[in-house]
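Visitor: There's a structure below that I have some questions on.
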Amino acid sequence: MNIQLLQVFLTTAREGSISKAALTLNYAQSNVTNKIQQLENDLQTKLFYRHSRGITLTPPGQILVSYSEKILHTIEEARAAMGESSAPSGPLRIGSMETTAAVWLPQLLAHYNNLYPNVDLNLVTGPTEQQIQAVLHYELNGAFISGPIEHPDLVQEKVLDEEMVLVTSASHPVISSIQDVQTQTMLVFRKGCSYRAKLNHILQEEGLLPIKLMEFGILEAIIGCVSAGLGISLLPRSIIASHEKEGRIRSHTISDKYSFVSTMFIRRKDTLITPALSAFLTHMRDHFQIKRPDQS
């Protein structure tokens, strides 16, 4: 099976469009179409449905996506192993929730980057579910997510615990009970965010659903709109502490049974521990004072 054909197929499947895949690969659209047809002929099956809105994967195509990811990842690992030296170098892609990246990672990443300048370190931010899928599909070497989670293909290490608080404008009255938010507009991240899932769990437990939600893409927008009195939000205390100190917003504690969430670092069990990743894991454990998984 031709590796280039698999790369073209997987890119097309991820982009969901031949034209977008062509742009990503810097190919002509006709070249992408021809390579997909060649792969379909080799496998004697249709991999995509063609329709007026574009393309979608057939059942055999969905199966091939998983195999293609594994094959291409194994080839990348083999190349890395062949060129490997004891000094950390090469690409390292780490994912993180936006809030974790903003508060907890700057010093860690800066120190790591100074120690290992030959590592091509790349940080990708996004909600927890997006990070999990990226790790599972070999797009990231590891990621900081909200957890814990259970998945047979993942290894996880607890990094820290975060206290969650309700956040309002500075002039907002004290919130003494979660019931007080029933008439408020809740400002949340897009679906897939663990803090939004946490809020939904709390509201469901307290019998407060449905409630009005307003969705935002970035943290700064939520904090700005909370400060202006547009609504309230549920966020880690660490991320809003400086804004509260400036008098822009006000935090309100919630019940202990809801108030803490754990940040975990996940990676695939079968991922190759390159010198770059090994050094990152060691540096991360030292930074957050984490015991190795094999230590008691």
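Cβ atoms are placed via backbone N, Cα and C, with glycine included.
For all the noted positions, this structure keeps the original residue and models no substitution.
Pulled these features from Swiss-Prot for this protein:
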DOMAIN    1-58  domain 'HTH lysR-type'
MUTAGEN   L219 to P  Gain-of-function mutation
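So that I understand the layout, could you describe where these features sit and how close they are to other parts?
Guide: Counting every protein chain shown, 19 other Cβ atoms lie within 10 Å of the Cβ of L219 (mutagenesis position).
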Visitor: Treating G and I as helix alongside H, and B as strand alongside E, what does DSSP give for the domain 'HTH lysR-type' (1-58) in helix, strand and coil?
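Guide: So the domain 'HTH lysR-type' (1-58) is made up of 36 helix, 8 strand, 14 coil.
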Visitor: Looking at the domain 'HTH lysR-type' (1-58) alone, can you tell me the average pLDDT?
Guide: 89
